[in-house]
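Per Swiss-Prot, the features are:
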type: MUTAGEN; residues: CYS29 to Ala; note: No effect on cadmium resistance. Total loss of cadmium resistance in a heterologous system; when associated with A-30; A-35; A-36 and A-37
type: MUTAGEN; residues: CYS30 to Ala; note: No effect on cadmium resistance. Total loss of cadmium resistance in a heterologous system; when associated with A-29; A-35; A-36 and A-37
type: MUTAGEN; residues: CYS35 to Ala; note: No effect on cadmium resistance. Decreased cadmium resistance in a heterologous system; when associated with A-36 and A-37. Total loss of cadmium resistance in a heterologous system; when associated with A-29; A-30; A-36 and A-37
type: MUTAGEN; residues: PRO36 to Ala; note: No effect on cadmium resistance. Decreased cadmium resistance in a heterologous system; when associated with A-35 and A-37. Total loss of cadmium resistance in a heterologous system; when associated with A-29; A-30; A-35 and A-37
type: MUTAGEN; residues: CYS37 to Ala; note: No effect on cadmium resistance. Decreased cadmium resistance in a heterologous system; when associated with A-35 and A-36. Total loss of cadmium resistance in a heterologous system; when associated with A-29; A-30; A-35 and A-36
Amino acid sequence: MEAQLHAKPHAQGEWSTGFCDCFSDCRNCCITLCCPCITFGQVAEIVDRGSKSCCAAGALYMLIDLITSCGRMYACFYSGKMRAQYNIKGDGCTDCLKHFCCNLCALTQQYRELKHRGFDMSLGWAGNAEKQQNQGGVAMGAPAFQGGMTR
């Protein structure tokens, strides 16, 4: 199944999978259905390039959702961030509409997009950066990890 996912080319500026393709990755779909904070945390860690851990991002999502029911709004912010990083067409209104109509579909679409771009979502940012470095930096479609400030 994973080989098929990576083999599908997608148009520049477009999502690699459709909004309603949740069941193309049944495992992630079930995880997201039962506990969306896990999928959100995995996505946020990659999008934030490791500045926030999966656990911290997932816990914050869950806390925001439990206290204010605005977890979807928080996830919306990450859709925009991800679109900007990968030059995917869209706008904030569409992101919000997707998350408010079907948060499950929106989160799984983000997860699949990162997976299609070469990320192993179970490794997190640091694991993927190390994997890329060990493979000579050519296997992943992710931006290279930037170190601290230099002169």
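Cβ atoms here come from the backbone N, Cα and C positions, even for glycine.
None of the substitutions listed is reflected here, since the structure keeps the original residues.
Overlay of Swiss-Prot feature records on the structure.
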{"residue": "CYS29", "record": "mutagenesis position", "contacts (Cβ under 8 Å, 6+ apart)": "CYS22, PHE23, LEU104, THR108"}
{"residue": "CYS30", "record": "mutagenesis position", "contacts (Cβ under 8 Å, 6+ apart)": "none"}
{"residue": "CYS35", "record": "mutagenesis position", "contacts (Cβ under 8 Å, 6+ apart)": "none"}
{"residue": "PRO36", "record": "mutagenesis position", "contacts (Cβ under 8 Å, 6+ apart)": "TYR61, GLY71, ALA75, ASN103, LEU104, LEU107"}
{"residue": "CYS37", "record": "mutagenesis position", "contacts (Cβ under 8 Å, 6+ apart)": "GLY58, ALA59, TYR61, MET62, ASP65, GLY71"}
Task: Coarse DSSP state, helix versus strand versus coil, of CYS35 (mutagenesis position) - done: coil
- [ ] Sort CYS30 (mutagenesis position) into helix, strand or coil using the DSSP assignment.
- [x] helix
